[in-house]
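Copied over from Swiss-Prot:
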- D85, I89, I90, N103, I104, N316, V320, L321, N334, I335: L-valine binding site (BINDING)
- 78-150: domain 'ACT 1' (DOMAIN)
- 309-383: domain 'ACT 2' (DOMAIN)
- G88 to D: Resistance to valine inhibition (MUTAGEN)
- T119 to I: In vat1-1; resistance to valine inhibition (MUTAGEN)
- R453 to Q: In vat1-3; resistance to valine inhibition (MUTAGEN)
Amino acid sequence: MAATTTATSLFSSRLHFQNQNQGYGFPAKTPNSLQVNQIIDGRKMRNATVLSAASTDKAITTAQSVAPTACDRVRRHTISVFVGDESGIINRIAGVFARRGYNIESLAVGLNEDKALFTIVVLGTDKVLQQVVEQLNKLVNVIKVEDLSKEPHVERELMLIKLNADPSTRSEIMWLVDIFRAKIVDTSEQSLTIEVTGDPGKMVALTTNLEKFGIKEIARTGKIALRREKMGETAPFWRFSAASYPHLVKESSHETVAEKTKLALTGNGNASSGGDVYPVEPYNDFKPVLDAHWGMVYDEDSSGLRSHTLSLLVANVPGVLNLITGAISRRGYNIQSLAVGPAEKEGLSRITTVIPGTDENIDKLVRQLQKLIDLQEIQNITHMPFAERELMLIKVAADTSARRDVLDIAQVFRAKAIDVSDHTITLEVTGDLRKMSALQTQLEAYGICEVARTGRVALVRESGVDSTYLRGYSLPL
């Protein structure tokens, strides 16, 4: 009670002093204890209101700073990485994504004797992905890294799908195959193996329609892409093709083929560098970026060395590709081909790789890989009958005078034209290595601007027919 009286008297004195100083012209009144308590409660409420408003403003400011902007949205990016091939380069590039927690959705690797092209699909924001691109540029032998998602491009991927097919459902499956422009590559009494190419949306649509029949296995390549050429722009590839532009032959008739090739590859002829495969290379050998004979799988030699095809089923988690390729490279094995894509079960991915070695060494490698935690299944299908396919996108320099010839060659190899401009034609073709090599060799005379190729995907043939045993022998009449 004494404390309350003291506080009241002090408060009254302060109010009286303020009124005298302000000169209101009327005597100050001494408030009673009830009025003082009301004033104190009112000030507390005003202070609480001010604090609440300040907290609200701070919360709004914080929310505005935390709220993501349009450029911070997570989106799917298609990255092209062109490198000089060396031992362990796949593991090093996969490690850059694994250390930053990125999960690679698909990967397509076009390997050559001394160079390689990676087409990688990942999810991430623009800002963080830019940091990953900068880290990739710092790696040794990385020539160029490009995000193709920012410009118009044509993209394709390849899928082999094996599903149950009894006589009662086979007609409906064939109807769906015809709608999606797919192909039957193997058939048996109870199953069918289908090959289809297209964009990822087409793959998902076909898989959804075939799920009711029972999907047994799926092998998908990663997505590959090439930049679309704009109609009406000048031809930047004319020095690559004398056949495509015959009116230029007379102007440069005194130049030898080596001189014209050197002029084009040194960049004096307006060579393009906008695609994901580059037509020039600053080396003295003057070889195209992806040669026709890249990754050629040779038959078994006298020492027992041959190429082995491995099919791995792994968990779809960040870093699993780095784990697999690291286990292979640490043991001194070279990867000739690599294709990574979603498997038939959700949460799993299938890796198809080609590794040269003897049967004994590959068996040891398989036993070592089986010890990995994220590996669900591994199968060496080299000695089994299997259907293998690869996908290639090839951009050829061809104006109106040479376009008909290029399309005739494409028809022989059952290739499809998927993009046409004033000075180029982009073709899509699927098949084995020998078919790819033969087509690329035939088109070199017209000038190959860009090439993108996937690795090999393979599925075991349920029919048991191995076409390799028929080569070199005449078929029965």
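Placement of Cβ uses the backbone N, Cα and C atoms for every residue, glycine included.
Mean predicted confidence for the domain 'ACT 2' (309-383): the pLDDT average there is 90. Among the listed recorded positions, namely T119, N334, the Cβ with the most fellow Cβ atoms inside 10 Å is that of T119.
Note on proximity: among I104, V320, N334, the binding-site residues of the record, the Cα nearest G88 (mutagenesis position) is that of N334. DSSP gives G88 (mutagenesis position) a coil state; it is part of no helix or strand.
Cα spacing between I90 (L-valine binding site) and T119 (mutagenesis position): 12 Å, rounded to the nearest whole number. The two recorded residues N334 (L-valine binding site) and T119 (mutagenesis position) have their Cα atoms spaced 19 Å from each other. Counted with DSSP, the domain 'ACT 2' (309-383) comes out as 22 helix, 29 strand, 24 coil. Here the CA atom of T119 (mutagenesis position) lies 11 Å from the CA atom of I104 (L-valine binding site). For the recorded positions G88, I90, the greatest number of Cβ atoms within 10 Å around a candidate Cβ is found at I90.
Cα to Cα, T119 (mutagenesis position) and R453 (mutagenesis position) are separated by 9 Å.
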